[in-house]
Amino acid sequence: MNKLYIGNLNESVTPADLEKVFAEHKISYSGQFLVKSGYAFVDCPDEHWAMKAIETFSGKVELQGKRLEIEHSVPKKQRSRKIQIRNIPPQLRWEVLDSLLAQYGTVENCEQVNTESETAVVNVTYSNREQTRQAIMKLNGHQLENHALKVSYIPDEQIAQGPENGRRGGFGSRGQPRQGSPVAAGAPAKQQQVDIPLRLLVPTQYVGAIIGKEGATIRNITKQTQSKIDVHRKENAGAAEKAISVHSTPEGCSSACKMILEIMHKEAKDTKTADEVPLKILAHNNFVGRLIGKEGRNLKKVEQDTETKITISSLQDLTLYNPERTITVKGAIENCCRAEQEIMKKVREAYENDVAAMSLQSHLIPGLNLAAVGLFPASSSAVPPPPSSVTGAAPYGSFMQAPEQEMVQVFIPAQAVGAIIGKKGQHIKQLSRFASASIKIAPPETPDSKVRMVVITGPPEAQFKAQGRIYGKLKEENFFGPKEEVKLETHIRVPASAAGRVIGKGGKTVNELQNLTAAEVVVPRDQTPDENDQVIVKIIGHFYASQMAQRKIRDILAQVKQQHQKGQSNQAQARRK
């Protein structure tokens with residue numbers, strides 16, 4: 001996606017004219033400008049420069065009296081299902097964007113692109129060409145909160161590599177697995193290790209002191225702490241605070257944090273600009289609930305142990321472009337640094353648990369993008385990459401069959417039903433389309449029921465998307481407190497004959513399941529099987545814990561089914577002999 005199309009050019013424009021205008025705006029390019037009649041092409045060194053050129057020039061810069069129009073150059077054969085939407089209002093909520101995109105078809109993927117502009121950019125994949133064509137026609141120029149959206153095709157790599165016999169993900173032309181695709185059983189797994197950075201928010205007036213003359217101070221911090229430090233000076237121009245990302249070991253991050261905090265305190269004292277400079281840590285919203293703990297216990301313990309005062313920014317401050325919460329720590333420098341260590345320890349634990357849950361999902365849900373689910377906006381540095389392979393994943397041929405339909409019952413607060421349904425049923429319809437699942441809300445069991453049952457029917461990917469959105473909606477609409485994690489009760493039905501396998505000898509399997517997933521798993525005793533000879537398994541926990549437990553139980557059921565089929569096959573062979 002580094003090749004650019006430059007349109008709306010005068011016939012007299014030459015390569016030298018374009019070279020000059022690119023140089024004036026300090027936009028890097030590679031190779032020569034290929035100028036045609038009224039348009040031109042050029043390559044950029046990487047995707048970052050391509051996006052910067054689009055943001056800098058398109059519709060903003062004139063050349064010989066005509067405004068340049070720049071977008072990604074996409075060959076016709078690659079104009080399929082992928083588009084890029086630019087100039088999205090930064091304060092827009094994911095739900096509003098999803099609602100808009102869903103009007104034109106089924107969104108398979110929605111990833112946010114990192115840019116230096118104040119507005120947001122997303123790459124969207126629809127399920128077919130016609131939906132994509134409609135989205136471009138309707139959305140290009142569409143006014144959204146006083147911002148005119150700009151939409152263009154981007155290359156569809158799957159089309160470029162050929163249809164692959166209708167396979168999804170799959171193998172390249174030389175038979176090698178592409179990234180994110182399932183691999184043959186027994187193939188060595190290479191899990192890319194990604195460390196979560198420490199993200200600090202510092203007052204803009206202290207950024208210069210942190211960097212130092214000609215970068216000397218920040219180089220010294222980097223050298224002493226063996227870390228990589230990014231100061232995001234260009235983002236949010238004019239903002240009172242700037243973000244700093246520290247990439248290192250936990251110890252290196254903490255050492256860098258202490259040095260930065262000491263510099264800010266000294267600068268505040270020397271300039272007499274502030275009596276107190278609190279430590280501000282940025283953490284992705286998905287980790288904050290576990291940092292706070294049940295009834296705020298985890299956070300209170302950190303405060304008591306470190307003798308600090310800790311506050312967390314409101315959920316209302318979250319936007320499409322800002323999925324992070326601000327954790328403000330007040331106290332002595334040493335105490336603030338101790339608090340940072342405890343806070344980041346909790347955040348890293350939550351991150352590692354989520355990575356484990358996603359790795360478990362990956363062979364069942366190939367290619368699933370969490371930004372599309374609305375759980376991890378893709379711009380977040382906390383988002384782990386999709387694993388390139390999973391140990392013990394089934395051979396690719398097993399995915400040629402249609403995924404098995406699953407039925408799950410999720411219990412939500414009764415007062416939340418209206419929020420899930422939406423005005424005139426719009427939200428539940430959009431959710432159903434988005435997840436490609438059947439979603440129905442059962443009538444209350446009694447007039448004063450405090451919970452309602454949501455019945456979701458669909459394959460594993462649909463379950464993941466639909467349940468994820470329901471958890472997110474309940475938190476977003478404040479049905480759970482700001483210091484409370486969303487934990488729901490979920491029921492799945494299993495054959496009565498397989499219930500013993502879920503429990504295990506002396507409860508061993510169910511205990512292991514609870515330890516592994518952090519969910520509460522209960523198989524009620526003395527159940528009467530229903531008309532399909534099935535019994536209920538109850539799962540209680542936060543989203544990832546619940547998902548992990550569901551998948552592990554489905555794995556157990558699949559093994560039972562496989563053994564049963566194998567036994568029947570052996571009996572049939574014995575009879576034939």
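Yeah, the Cβs are placed from backbone N, Cα and C, and that goes for glycine too.
What you see is the original sequence, not a version with the noted changes.
So that you can see what the record holds, here are the features copied from Swiss-Prot:
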type	residues	note
DOMAIN	2-75	domain 'RRM 1'
DOMAIN	276-343	domain 'KH 2'
MUTAGEN	TYR396 to Phe	Loss of function in dendritogenesis
DOMAIN	405-470	domain 'KH 3'
DOMAIN	487-553	domain 'KH 4'
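Taken through DSSP, the domain 'KH 4' (487-553) splits into 32 helix, 19 strand, 16 coil. For the domain 'RRM 1' (2-75), the number of residues in each DSSP class (helix H, G, I; strand E, B; coil) is 21 helix, 23 strand, 30 coil. Across the residues of the domain 'KH 2' (276-343), the predicted structure has a mean pLDDT of 87.
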